[in-house]
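S.K.: Sharing the feature lines straight out of Swiss-Prot:
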- Leu249 to Ala: Reduced nuclear export; when associated with A-251 (MUTAGEN)
- Val251 to Ala: Reduced nuclear export; when associated with A-249 (MUTAGEN)
- Leu272 to Ala: Reduced nuclear export; when associated with A-274 (MUTAGEN)
- Leu274 to Ala: Reduced nuclear export; when associated with A-272 (MUTAGEN)
Amino acid sequence: MAEMKSPTKAEPATPAEAAQSDRHSLLEHSREFLDFFWDIAKPDQETRLRATEKLLEYLRTRPNDSEMKYALKRLITGLGVGREAARPCYSLALAQLLQSFEDIPLCDILDQIQEKYSLQAMNKAMMRPSLFANLFGVLALFQSGRLVKDKEALMKSVQLLKILSQHPNHLQGQPIKALVDILSEVPESMFQEILPKVLKGNMKVILRSPKYLELFLLAKQRVPTKLESLMGSVDLFSEDNIPSLVNILKVAANSVKKEHKLPNVALDLLRLALKESRFELFWKKVLEEGLLKNPSWTSSYMCFRLLGASLPLLSEEQLQLVMRGDLIRHFGENMVISKPQNLFKIIPEISTYVGTFLEGCQDDPKRQLTMMVAFTTITNQGLPVMPTFWRVTRFLNAEALQSYVAWLRDMFLQPDLNSLVDFSTANQKRAQDASLNVPERAVFRLRKWIIHRLVSLVDHLHLEKDEAVVEQIARFCLFHAFFKTKKATPQIPETKQHFSFPLDDRNRGVFVSAFFSLLQTLSVKFRQTPDLAENGKPWTYRLVQLADMLLNHNRNVTSVTSLTTQQRQAWDQMMSTLKELEARSSETRAIAFQHLLLLVGLHIFKSPAESCDVLGDIQTCIKKSMEQNPRRSRSRAKASQEPVWVEVMVEILLSLLAQPSNLMRQVVRSVFGHICPHLTPRCLQLILAVLSPVTNEDEDDNVVVTDDADEKQLQHGEDEDSDNEDNKNSESDMDSEDGEESEEEDRDKDVDPGFRQQLMEVLKAGNALGGVDNEEEEELGDEAMMALDQNLASLFKEQKMRIQARNEEKNKLQKEKKLRRDFQIRALDLIEVLVTKQPEHPLILELLEPLLNVIQHSMRSKGSTKQEQDLLHKTARIFMHHLCRARRYCHEVGPCAEALHAQVERLVQQAGSQADASVALYYFNASLYLLRVLKGNTNKRHQDGHKLHGADTEDSEDQAANCLDLDFVTRVYSASLESLLTKRNSSLTVPMFLSLFSRYPVICKNLLPVLAQHVAGPSRPRHQAQACLMLQKTLSARELRVCFEDPEWEQLITQLLGKATQTLQTLGEAQSKGEHQKELSILELLNTLLRTVNHEKLSVDLTAPLGVLQSKQQKLQQSLQQGNHSSGSNRLYDLYWQAMRMLGVQRPKSEKKNAKDIPSDTQSPVSTKRKKKGFLPETKKRKKLKSEGTTPEKNAASQQDAVTEGAMPAATGKDQPPSTGKKKRKRVKASTPSQVNGITGAKSPAPSNPTLSPSTPAKTPKLQKKKEKLSQVNGATPVSPIEPESKKHHQEALSTKEVIRKSPHPQSALPKKRARLSLVSRSPSLLQSGVKKRRVASRRVQTP
């Protein structure tokens, strides 16, 4: 070791080494420098920007002329590269470089660009790259910000762009566009000087291209005097120029169809028209009569964008002209007939334009109102085309919002159809249906839209709610939904509102649905600042007060649906109850009841009969629940045989849930959350009866599920009215096709036997069935044929009616089933509230089996509709997440402990009898939940007792036995475990029992004998593997170890070792996949047992396992070599040697390594690894590597000579080492180890020859060469690869570490070597193979 450490000091660097180090540093910088240009051309924008920043930073920190010249040359070359996507990247990098280094002359750069990509000397192949290189070069000069300051470079650039504009096939209008961008930033004096050179005085040339027109407009804007002196007085909007302007705008629209933006030339023309007071002429002649005469979608969208962009520029009169012209009608028609994908593109753009306009005139409410009214009045046969929910309303100030609501209200009351910008589509015009053009239909469509727009103003999330506006809308909706005016009175402003068209039932029905939508908005959207007005009362309470006031003014107002005396008494009683609840408003329960009472009270105007009964029941329940002594009231209810108030309330909530109202659903959840602490078993049974699959399938429910058919028919009629009439023909065709298909399906069905019999009888009665012998009979007469036809017609008519009745019955049943499933999903809300808010309620335990029945039935159901899936998912989520995994659970289970144990047994048995393992998992988890309930109460008492009295473990176990019957539970789970380990197909799984064992180690302790019995018993291999797996997972658990005393634990480990040893007798004889899995499992179990023995230092006799394993070594080795079960044989072999290592037997080296290190007499000199690559010819083999009869001493001496010779440059083929691969030979040929360090072979210090043991294997020349090179690179003397056995492993690991640690520059040693290699060999592919050389260097660092 001393001899190895002595050469670690590096020798003084020679002058040649110092020069090479400098060149190495320069080369490293060059690599980093050159990598920037590769990253600049990458498609990722962040990578490009990062590379450009690093390049600029590199050039700033290293001001080197050669690198700056190379950078400019490389960037200029990149302007015309073949990859078109990379050209803008190089242009941007060049612009930033010129911006950072202002001392670089722009004219020189421009000259270099024109020299590199000469337009005069370019051939056909280089034409396109050269043109783009010059264009991007000029753009780079302009983007640097220095071009407008350098007059000479500017003139050259303008001239170059003018030349490039002569190649429109490649560059299109990009040169003129670049020229316009440049001239828009130059000073006015320079613009006047450049203008004559770029703009000719011919208007035909200007009106030929949008870019030239844009240049003309720019000149007219900046230097109008110079332009007039150059071209004279020009009227751009003359009659002669109108067609040219239209064509130019069409070309401009097509040029930006992919960018989806407004062309600049269109907006410039608009500004010029406004400046010259020619806006009306431009709008009508150019846009409406020109572009929209035969519009394409590009021209139409350009006009729409121009409309939006012009809004902030127009006056009040001009806005009226624009918003009531042909263009706005074309916009509305496009909104109606466009496909959804196109509609979704234009609506956000128009919304952005309108939002910008409204935001810009916040201080002008009149202008905001004009814009909102203008877009509202764009109608298609009375229906506005804009959506009712429009986000731009958030920009309205309070005054404009108030005025807009007033305008909507007035338009609803007295629709002014003449003020609308109405239109009809082409299909609507062709239909010529008189019923579609009547004013009543247009009024209905307009009023329906206005109602939803009013509600959306309140519903909008981003709108700052003004209480006056909210109250105005709410009062308007409530009054006209449920009341009518008899006589106007100043006390009720709504009575002064008169209708020019009577309010029909359809509009009133829309009003009713919109009113309850408004209630939901006021209840949900304002929850952050609860739905309270300034006086602290909810909006629903204020609306109820308003309704009560209207009912009291029966001389002036009457309700649409007249209330009977009983219904009016129910209303008055509700108002008195509300006052009582208001006095107790501090209680959350009172608030919930108040909310329910208000909502049901408002429903009395919609359905008086039903709401009246519900109101009475609710008030009775509220009064009973608010009594001071609820126990006394319950006993009084029992004595009088009346239902408990909470039961009545649950029935009411279930009936309210049957209504398809989300608002009612939320209110029911809220109210039930307050009454669930008072639930009785009868209440729970009412809810579970709704969920029971058997009850729902076999019996009619007590709760009638309503679907509000009238409302749905109304909504359906509204949808039909809102749809486009041009789709009616296609819909009728589809209906006829569907009818034909259904008739064909009916005919294809199996014929009813009864109908077949009737048909045969009719035919026999008419003598239409002739036998074989009746061929000569005469044909039927006309009267007989007519009678037969009538009989057949009546028979088929009856059959058709029967089929139709069956179909109607089937549809009815499907509809009822759908309503029932929807009702069950809603009823699950109550279960979810109960489980989440009252997890410790004793009634929770009664939910397990009903929920399991729902899950089981839903998973077995064949018709897996969406509702079935929703019901299953919601039930499973409540069961698993809210029930089984709840942190809190019931603690009062003492009286029902016996029933709970029976339920555990029943659940486990049901889990084992399921056909689906996924269903069995739910049953098994339910049993685990019950175990936790039983065990949790025990633990709680045990902890209290432990704290107070310091009871020992045995006493606590006795106490546990009194509460949790461990023997009973053990028998139950033992039977299920036996079922798992004996049945061929069992629904139980291993993870189920692993979960049981991890949660309840005491039960696991009792079940261990069952597992041990099946490890070595006459079980199936798969069952033995399962038993081994469960044992392996559980024995390593710390919780299980605590349950055992030390002698008991040692006895268990000894017993399991004996079982495992007995099973090991069959190791290596696997013939099937199950047997092979058993072998893996038993070895994993054995490793776990041995690890436990070693870790806890148990006194266990390991002789038997060792003997069995040693006897199986040869068989396993043969199995591995033969490749039997190749997917797991290596794993099996590794597990085997892990066990042997824990038994004290080290794993020998593999035969592959031995054959490589110690070649036998019969083996080829080439290693097994190199044999796979091919054999060497005899002439290439190294002589005397190992001859026959060679002694170990001679072999070692010959290899020592080989080490010495390896330090000298190889000259002849006979001295070459054996083949080590193509790449290795190339590296050796390029540079020998002695040349790497800059010294000759004579200067290389001779290695020492330590004493060699005869039994020491010699290293192969490949390993020797790796060792030698690594040591020479670091300046150390190469160590002989022949070492004693005791030092070999330590030497291999230590050689690299010590040399690198003692080297003066440990991290730079290998890069220096790589650089010196490159400098010596002068490889031209240095930069391209950087990654390859880094990989080679990393391999050289590794220890051989």
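A Cβ is built for glycine as well, from the same backbone N, Cα and C atoms used for every other residue.
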S.K.: Whole-number answer please: how many Å between the C-alpha atoms of Leu274 (mutagenesis position) and Leu249 (mutagenesis position)?
M.R.: 17
S.K.: Work out how many Å separate Val251 (mutagenesis position) and Leu272 (mutagenesis position) at their Cα atoms, rounded off.
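M.R.: The separation of the Cα atoms works out to 19 Å.
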S.K.: Leu249, Val251, Leu272, Leu274: which of these mutagenesis positions has the highest Cβ count within 10 Å of its own Cβ?
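M.R.: Highest number of other Cβ atoms within 10 Å: Leu249.
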S.K.: Quick one: pull the CA-CA distance for Leu272 (mutagenesis position) versus Leu249 (mutagenesis position), whole Å only.
M.R.: 15
S.K.: Does DSSP put Leu274 (mutagenesis position) in a helix, in a strand, or in coil?
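M.R.: DSSP call for Leu274 (mutagenesis position): helix.
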S.K.: Under a three-state reduction of DSSP output, how is Val251 (mutagenesis position) classified: helix, strand, or coil?
M.R.: helix
